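Visitor: Quick one: the structure is below, and I'll ask about it shortly.
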Amino acid sequence: MSITDLSPTLGILRSLYPHVQVLVDFADDIVFREGHKATLIEESDTSHFKSFVRGIFVCFHKELQQVPSCNQICTLPELLAFVLNSVKRKRKRNVLAHGYNFQSLAQEERDADQFKLQGDVTQSAAYVHGSDLWRKVSMRLGTDITRYLFESCSVFVAVPPSCLFQVCGIPIYDCFSLATASLGFSLQSRGCRERCLGVNSMKRRAFNVKRYLRKRKTETDQKDEARVCSGKRRRVMEEDKVSCETMQDGESGKTTLVQKQPGSKKRSEMEATLLPLEGGPSWRSGTFPPLPPSQSFMRTLGFLYGGRGMRSFLLNRKKKTAEGFRKIQGRDLIRIVFFEGVLYLNGLERKPKKLPRRFFNMVPLFSQLLRQHRRCPYSRLLQKTCPLVGIKDAGQAELSSFLPQHCGSHRVYLFVRECLLAVIPQELWGSEHNRLLYFARVRFFLRSGKFERLSVAELMWKIKVNNCDWLKISKTGRVPPSELSYRTQILGQFLAWLLDGFVVGLVRACFYATESMGQKNAIRFYRQEVWAKLQDLAFRSHISKGQMVELTPDQVAALPKSTIISRLRFIPKTDGMRPITRVIGADAKTRLYQSHVRDLLDMLRACVCSTPSLLGSTVWGMTDIHKVLSSIAPAQKEKPQPLYFVKMDVSGAYESLPHNKLIEVINQVLTPVLNEVFTIRRFAKIWADSHEGLKKAFIRQADFLEANMGSINMKQFLTSLQKKGKLHHSVLVEQIFSSDLEGKDALQFFTQILKGSVIQFGKKTYRQCQGVPQGSAVSSVLCCLCYGHMENVLFKDIINKKSCLMRLVDDFLLITPNLHDAQTFLKILLAGVPQYGLVVNPQKVVVNFEDYGSTDSCPGLRVLPLRCLFPWCGLLLDTHTLDIYKDYSSYADLSLRYSLTLGSCHSAGHQMKRKLMGILRLKCHALFLDLKTNSLEAIYKNIYKLLLLHALRFHVCAQSLPFGQSVAKNPAYFLLMIWDMVEYTNYLIRLSNNGLISGSTSQTGSVQYEAVELLFCLSFLLVLSKHRRLYKDLLLHLHKRKRRLEQCLGDLRLARVRQAANPRNPLDFLAIKT
């Protein structure tokens, strides 16, 4: 094994751990208390053992503090059992315990013998338990060191030629977040960076200032922490045995975990555990003292699916006491916000029972808040700001008339603002400045997308703490930094509760907030009355299709205890409501059911991988579409002929699948493997991307046991993946491995969920007698298997080498040179296929030929010219050349702000860069950039439009930066970001063409580097010049670079670039909003 093969993988470990050593070097540094050094390798050892210990890497955060003994106190199996039982009992994160579950024993029996395994061992524990090599390592290092390795270190085993897998320790994927994972990786070559015209000198000048500020901030944070955790407030911190902080070095980008070890704790209790890197506000999470402001977030997901009325509003809830329930008082609210959290209402009380003097002085103010809340006319304010229009006289109005009646985020903000003015006493704001700033944050929060969040640090930005006299114990005298820090923490807790508890709770009480199918991630706010009418009309339409049968109370009572009841909800579409059925719950029964659903999905995928014909013409995405079109496009370009296109969309595909046909199809899939044993492995993969930094992915994989007998343990599995070329320079962490599932188990569970599908809507319960739930993870595969079976029966004569049929779940596309085949396909599907529940939506049928019989029978059929750009699933296909373009008409009237979730994080600039790089990787797909399937003109046009949309995304991200950050404050960084994206785009274009395009900066190849760079300049100049004041410095550099590129490009290539960029602002981009 060459160390050079492992060097990139070891670089990942060194970027995350301060100490990384080979086990041999780790052992050489140990001196036992008996006076001699540890000897891991002896001359008589076999080469196999020497190779084994040299392939083990030990990573740790802090060196061993106590002097260990060399004594062998217990055997390796006993020590392993002790560690596993301890980890499970203390609920610590350790890879060694993955797959180890306690048996159903009483607590007394579990604690009786800690040296005995209380369950089956699999995965890492089984690998160590059954290894003679690990037993020899344990004997030579002694029990103390072996236990230290298992409990406090992260140990990785090398698998030649270039990968590692983790054996024990906190999972490596928990040691970094994607928000900061891109640090420490250079994206630009030196030559490219020198083109930034003085950018590096600007960065150097900024670095010294940042280093000084970072040092000051670290010192202040340490003082603040000491003050905040002093006295009575230290009580909760002492409950945690060890806490860890994440500290980042801005220059190297390494993450160091620093252990804090209370002196009163024993060594055995000082194992490293990770506190949450982020979480919710303390009043909701119950974490006191609260997390640092930059790690505490309010999420817009909290708005969703409310509409339960004011009775559920926090300030209207009652406190549980020994005498019963009573209304909350001022001191109760103080305890909820600053001490106990929402669990206080359920009777939870912590010390101190008597409020400290500072908080006791706040009681009158919070009592006034509650009095003003009880007098506040919420209904009148709601009707004033978000009035209902014609809802009482609607009667049996159409569903489409209610869909547009949602309240804009600005109207909701006006309502919330009126309520805050009426309820919150002026003294709590401190000043008009603070109140106006807070209102601005509330307005921003209400306008945010579904997955966005706001940190307490951002909420507190520019708030003047000293204006709030209610925070002070003494109104006069000197204010030390620690006191100011504590006041800031208290104000942060209050403002976080005011947003997450009061504002979010008020919105949930008065509105039903939901996503919509048309606006990606945008949140719609419906008044309760409107949503109730919408939901009622949608449900009537849904149940009229005969897909569900209502159960009587007696039938509901007779349901087996194992029955899982799903919930039905609706999501607004442009012209209707989409039913979504989901299983919601965190109890053991629900978790087991969801686990079985995932297992069924994995086993069906394994069957499909072994017999792809089961899926018929199914394509799962752009990669599959590219593979299909690559088989016919070259021949069409070489010898053009008329092609006939048919696009069909099934109406209600999931809900219309007949159960008898589904059972028949799945029986045919699983019957050949009824007695086959499946292995299901879930693992995490961590790797370093040269352009996007550290990345992680979580993968589930199912295989047949018989075909993978040589890949049972992780080392064998990793070796197999590398031999197949599927993996290199990666770290794997096994999470779950099971090998006890058979095909008959999957068939039995499928039959059970199909015949026993019970759905609850409101107070009524129904049994689904047709179709599959649209929200289930397995529904898409079931739908594709059913339609694949239909295609194999009905269309086997139509599909041949010259024709191709593709189907993305329920969207069909036929491309054929035979007009008769196209007409036959059209007639069959227009007539419907009742045995498969297939009914075509006539409004979504598109063809590029005249068929008078079909046109008469289907008046909504859309006929395009023989030669045109044919739309299908977000693509435009040239019917003559088979060139493929992206269809940007779907972005019309949509705001790009909702298609991106930048988030509030420590390094917003790095997060922005990671987001934009990730989007480039997804959008620069070979489907649009492959010269074998697309003409050069089409590729240039695709690149320009892709980059134009990317420039719009860049602008949206730049406007979303927190803390008043802007491009104007650091143009050097954002200019480098643009050049990094140029290089990455060029790399992706080369990757899509397997070397057909030269990646050098010389003028060779069909699409050269300078051409891509010029397209970047043109697209970014077009977008950013509309906001000249914001991007003045960037525009100057982009104009200079554009002129230089136009001079160095030849006439033909420059003409090709200008052809792609004409018109500069395409028609389909005019309706895109930012």
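Counting starts with 1 at the first residue shown.
Every residue, even glycine, has its Cβ placed from backbone N, Cα and C.
In this structure the noted substitutions are not present, so the sites keep their original residues.
Under its mutagenesis entries, Swiss-Prot includes TYR305 to Ala with the note: Reduced RNA template binding and moderately impaired telomerase activity. The annotation that Swiss-Prot gives for the mutagenesis experiment TYR512 to Ala reads: Reduced RNA template binding and strongly impaired telomerase activity. For the mutagenesis experiment THR514 to Ala, the note given by Swiss-Prot reads: Reduced RNA template binding and strongly impaired telomerase activity. For the published mutagenesis GLU515 to Ala, Swiss-Prot gives the following note: Reduced RNA template binding and strongly impaired telomerase activity. What Swiss-Prot lists as domain 'Reverse transcriptase' is 552-877, and the listing cites sequence analysis. The Mg(2+) binding site annotation in Swiss-Prot covers ASP649, ASP810, ASP811 and rests on sequence analysis.
Can you walk me through where each of these features ends up in the structure?
Guide: Residues within less than 8 Å, Cβ to Cβ, of TYR305 (mutagenesis position) and separated from it by at least 6 positions along the same chain comprise TYR512, ALA513, THR514, ARG569.
In the three-state DSSP classification, TYR512 (mutagenesis position) falls within a strand.
Around the Cβ of GLU515 (mutagenesis position), the same chain contributes LEU304, LYS450, ASN521, ALA522, ILE523, ARG524, ILE571, each under 8 angstroms and 6 or more positions distant in sequence.
The Cβ of ASP649 (Mg(2+) binding site) has 18 neighbouring Cβ atoms from other residues within 10 Å, across all protein chains displayed.
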Visitor: For ASP811 (Mg(2+) binding site), what is the secondary structure by DSSP, using just helix, strand and coil?
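Guide: ASP811 (Mg(2+) binding site) sits in a strand per DSSP.
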Visitor: Taking the centroid of the Cβ atoms of ASP649, ASP810, ASP811 as the Mg(2+) site, which other residues of that chain lie with their Cβ within 8 Å of it, listed in sequence order?
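Guide: Output for this site, in sequence order: MET648, VAL650, ALA653, ARG807, LEU808, VAL809, PHE812, ASN841, LYS844.
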Visitor: Within the chain of ASP811 (Mg(2+) binding site), which residues six or more apart in sequence place their C-beta under 8 angstroms from its C-beta?
Guide: LYS647, MET648, ASP649, VAL650, TRP872, CYS873
Visitor: Let me know how many other Cβ atoms fall within 10 Å of the Cβ of ASP810 (Mg(2+) binding site).
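Guide: Its Cβ shell of radius 10 Å holds 20 other Cβ atoms.
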Visitor: Return the count of C-beta atoms lying within 10 angstroms of the C-beta of THR514 (mutagenesis position), excluding that atom itself.
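Guide: If we count other Cβ atoms within 10 Å of THR514 (mutagenesis position), we arrive at 22.
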Visitor: I'd like the number of other C-beta atoms within 10 A of the C-beta of TYR512 (mutagenesis position), please.
Guide: 24
